[in-house]
Amino acid sequence: MVLGKPQTDPTLEWFLSHCHIHKYPSKSTLIHQGEKAETLYYIVKGSVAVLIKDEEGKEMILSYLNQGDFIGELGLFEEGQERSAWVRAKTACEVAEISYKKFRQLIQVNPDILMRLSSQMARRLQVTSEKVGNLAFLDVTGRIAQTLLNLAKQPDAMTHPDGMQIKITRQEIGQIVGCSRETVGRILKMLEDQNLISAHGKTIVVYGTR
């Protein structure tokens, strides 16, 4: 849930006035898995990928977060927590950062900020539940199709005469659904043959999704 634009949301303006604003280039790392959690982040502009790595360094993308989303909120509720995932800039980002200690002080003054954060956490829990269900009940073709539909709803998806256009590599799709890049390529070709999508390099048009 996007909190709103700074010029039209007094609560957001007030919150951001207590934060430090930092800019991150695309593909830079905002949060390292395993580091001590002491800071809450809020995406002012841009989007990020939340991911985990196994012992061999293989990555799995858990989610994408966009403008108006909080990051790193779990450590807010229990001291001594370590970051459970990596967060990497998907695009160039402008991010507001505030210590947990200062955030706790702010919500004493304006509890609405905490309500907004809680609403986001509830929505993410619902998305996670749906993803677990997809892993359990959908085959890899279904998971890829569902992923494309979800990506077509992201803020950085672009309108296209035939649907919605997204930019994503086969490797990234594989990291989301848990399969190889080669498998993704075969399934995208199959979806193309069924006239459900068109795929050219990183550009995919998902038909009929506007």
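The backbone N, Cα and C atoms fix where each Cβ goes, glycine too.
In this structure the noted substitutions are not present, so the sites keep their original residues.
Small disclaimer: the values here were computed from a predicted structure and weren't measured.
The 3',5'-cyclic AMP 1 binding site annotation in Swiss-Prot covers GLY57, LYS58, GLU59, MET60, ILE61, LEU62, SER63, GLY72, GLU73, LEU74, ARG83, SER84, THR128, SER129, and the record cites similarity to another entry as its basis. Note on SER63 (3',5'-cyclic AMP 1 binding site): other Cβ atoms within 10 Å of its Cβ, all shown chains, come to 16.
A 10 Å cutoff on Cβ-Cβ distances gives LYS131 (mutagenesis position) a total of 18 other Cβ atoms nearby, all chains included. In the three-state DSSP scheme, LYS131 (mutagenesis position) falls into the helix class. Mutagenesis annotation in Swiss-Prot: LYS131 to Gln or Thr, described as In acr-4 and acr-3 respectively; higher levels of cAMP synthesis; the structure shown retains the original residue.
Per Swiss-Prot, 3',5'-cyclic AMP 2 binding site is recorded for ALA136, PHE137, GLN171, GLU172, ILE173, GLY174, GLN175, ILE176, VAL177, GLY178, CYS179, SER180, ARG181. When Cβ atoms from all protein chains are considered, those within 10 Å of ALA136 (3',5'-cyclic AMP 2 binding site) total 7, not counting its own.
Sequence annotations record features per position, and here Swiss-Prot assigns domain 'HTH crp-type' to 138-210.
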Averaged pLDDT, computed only over the residues in the domain 'HTH crp-type' (138-210): 92
Assigned conformation of GLY57 (3',5'-cyclic AMP 1 binding site) - DSSP reduced to three states: coil
From binding-site residues ILE61, GLU73, THR128, the one whose Cα lies nearest CYS179 (3',5'-cyclic AMP 2 binding site): ILE61
Fewest other C-beta atoms within 10 angstroms, as judged across ARG83, ARG181, which are the binding-site residues: ARG181
Binding-site residues (GLU59, GLU73), the one with most neighbouring Cβ atoms at 10 Å: GLU73
Greatest C-beta neighbour count within 10 angstroms, which of the binding-site residues THR128, GLN171, GLN175: GLN175
